[in-house]
Amino acid sequence: MRTLKELERELQPRQHLWYFEYYTGNNVGLFMKMNRVIYSGQSDIQRIDIFENPDLGVVFALDGITMTTEKDEFMYHEMLAHVPMFLHPNPKKVLIIGGGDGGTLREVLKHDSVEKAILCEVDGLVIEAARKYLKQTSCGFDDPRAEIVIANGAEYVRKFKNEFDVIIIDSTDPTAGQGGHLFTEEFYQACYDALKEDGVFSAETEDPFYDIGWFKLAYRRISKVFPITRVYLGFMTTYPSGMWSYTFASKGIDPIKDFDPEKVRKFNKELKYYNEEVHVASFALPNFVKKELGLM
């Protein structure tokens, strides 16, 4: 298969490449104009494409699935990171599995309490590409509190017991690369074991519209392991349906009853999406989502 760079070289004047992403079922999708192909490569695991769109800025895709765009990545990364970070009383040690673009790490490091944040990414080429081409999200890679580990996250987390305050799963789609390893009950159990007693957990769990099967499966498996499991939602404009799901879980901390909005109000770092009102509202689920999860 030819790379985007190779295809770009064959363009005639005033011609443009267009990026097509098909959602589950291949009947609906997203398309974006490519102003410029920045990088196109193939690792042992997946295809990596980075290109520029006139409205969205730099776009990062894995195996033909959009991971981030410069314009809207803050929505996803803030919701994935800050919900668990603000719920833990004093998060010092954090493990991020996946998230090789660096956006979740960037958000975690905004919390001054953090002493160490480990980013475990399975694909070293993603880290290299992010460091070079995704400056907006990879800005935390050289923070002295950050450690980058190239390893299979499902295997890496099993090395730890009672170790982390927060674990965040920033996985690729379960159908892309090795993302499916991060959706098993065995993996969630390993995360539970690696957390301290007051530890908290969050994971991206796909969209509840086109990917309802994976969404329900993730929720069911997480809830089998953690006594407290709650789904929350956020907007994500370039992800399927524009509605994205995350799942919070813990051994005892409740995401609403134990939430202190004053901590968020006093936070002195810039947040573009997450705030104390969004935190509470994100746990209010539409009826169709409740029904799919067996909550009504």
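If you go along the chain as it appears here, the first residue is 1 and each next one adds 1.
Each Cβ is built from the backbone N, Cα and C atoms, and glycine gets one as well.
Those substitutions? Not in this structure, it's all original residues.
The domain 'PABS' annotation in Swiss-Prot covers 16-251, and the record cites sequence analysis as its basis. Across the residues of the domain 'PABS' (16-251), the predicted structure has a mean pLDDT of 95.
Listed in sequence order, Gly98, Gly99, Gly100, Ile127, Ile148, Val149, Ile150, Gly153 are the same-chain residues six or more apart from Glu121 (S-methyl-5'-thioadenosine binding site) with CB atoms under 8 A from its CB. Look at Swiss-Prot and you will find Gln46, Glu121, Asn152, Gly153 tagged as S-methyl-5'-thioadenosine binding site, backed by experimental evidence.
For Tyr76 (mutagenesis position), the same-chain residues that are 6 or more apart in sequence and have a Cβ closer than 8 Å to its Cβ are Thr68, Gly103, Glu204, Gly234, Met236, Tyr239, Trp244. Swiss-Prot documents Tyr76 to Phe as a published mutagenesis change and attaches the note Reduces enzyme activity about 1000-fold.
Reduced to three states, the DSSP call for His77 (spermidine binding site) is helix. Neighbour density for His77 (spermidine binding site): within 10 A of its CB lie 27 other CB atoms from the protein chains shown. For His77, Asp101, Asp170, Ser171, Thr172, Asp173, the entry in Swiss-Prot reads spermidine binding site.
Where Swiss-Prot documents Asp101 to Ile as a mutagenesis experiment, the accompanying text is: Reduces enzyme activity over 10000-fold. Counting only same-chain residues at least 6 apart in sequence, those with a Cβ under 8 Å from the Cβ of Asp101 (mutagenesis position) are Phe60, Met67, Thr68, Glu73, Val126, Ala130, Leu134, Thr137, Ser138.
Asp170 to Ala appears in Swiss-Prot as a mutagenesis experiment; the accompanying note says: Reduces enzyme activity over 10000-fold. Sequence-distant neighbours of Asp170 (mutagenesis position) (same chain, six or more apart, CB under 8 Å from its CB) are Leu80, Ile96, Ile97, Gly98, Gly99, Gly103, Thr104, Glu204, listed in sequence order.
If you look up Swiss-Prot, you'll see Asp170 marked as active site, proton acceptor.
Quoted from Swiss-Prot, the note on the mutagenesis of Asp173 to Ala is: Reduces enzyme activity about 500-fold.
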**OP:** Between Gln46 (S-methyl-5'-thioadenosine binding site) and Thr172 (spermidine binding site), find the distance joining the two CA atoms and give it rounded to the nearest Å.
**Re:** 11
Original post:
Other than its own, how many Cβ atoms are within 10 Å of the Cβ belonging to Gly153 (S-methyl-5'-thioadenosine binding site)?
Top reply: 28
